[in-house]
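Some notes on the structure that comes next.
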Amino acid sequence: METIAKHRHARSSAQKVRLVADLIRGKKVSQALDILTYTNKKAAVLVKKVLESAIANAEHNDGADIDDLKVTKIFVDEGPSMKRIMPRAKGRADRILKRTSHITVVVSDR
């Protein structure tokens, strides 16, 4: 049974989160959690929370056995960007894009 968990508007760019997502795609859930625990990136914390949520959803909603679960799909889409202004010299200003992302994790017992 496939179970989904999402984190929308995560405050990290999709490019940075995809680096972490690629590490756990296709792995068993226990192995994926170990990898994320020892990955020294902010995105790893975000992905780990979503993965733990997907595991809890599978256990609670579908009655799945945690030992059989695998990360079948994980993908990261771009979310909306917040536009900010940084003042520069001689009256100019630069636009700063504070990027967000949508993290989706799908776990399955097959």
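Cβ atoms are placed via backbone N, Cα and C, with glycine included.
Keep in mind the model shows the original residues, not the substituted ones.
Here K90 (L-tryptophan binding site) comes close to no residue that lies at least six apart in sequence on the same chain with a C-beta under 8 angstroms from its C-beta. According to DSSP, K90 (L-tryptophan binding site) is assigned to a helical segment. Positions annotated as L-tryptophan binding site by Swiss-Prot: K90.
For the published mutagenesis G91 to A, D or S, Swiss-Prot gives the following note: Abolishes translation elongation arrest of SecM. Sequence-distant contacts of G91 (mutagenesis position), defined as residues of its own chain at least six apart whose C-beta falls under 8 angstroms from its C-beta, are absent.
Under its mutagenesis entries, Swiss-Prot includes A93 to S, T or V with the note: Abolishes translation elongation arrest of SecM.
According to Swiss-Prot, the naturally occurring change R8 to C is described as follows: In strain: SK1048; decreases translational rate, tRNA binding and subunit association at 44 degrees Celsius; does not alter 23S rRNA or uL4 interactions; not erythromycin resistant. The local packing around R8 (variant position), expressed as other Cβ atoms within 10 Å of its Cβ over all shown chains, amounts to 12.
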Q. Can you name the residues of this chain that are 6 or more positions from A93 (mutagenesis position) yet have a C-beta less than 8 Å from its C-beta?
A. I85, M86, P87
Q.
Through the lens of DSSP with three states only, how would you label R8 (variant position)?
A. strand
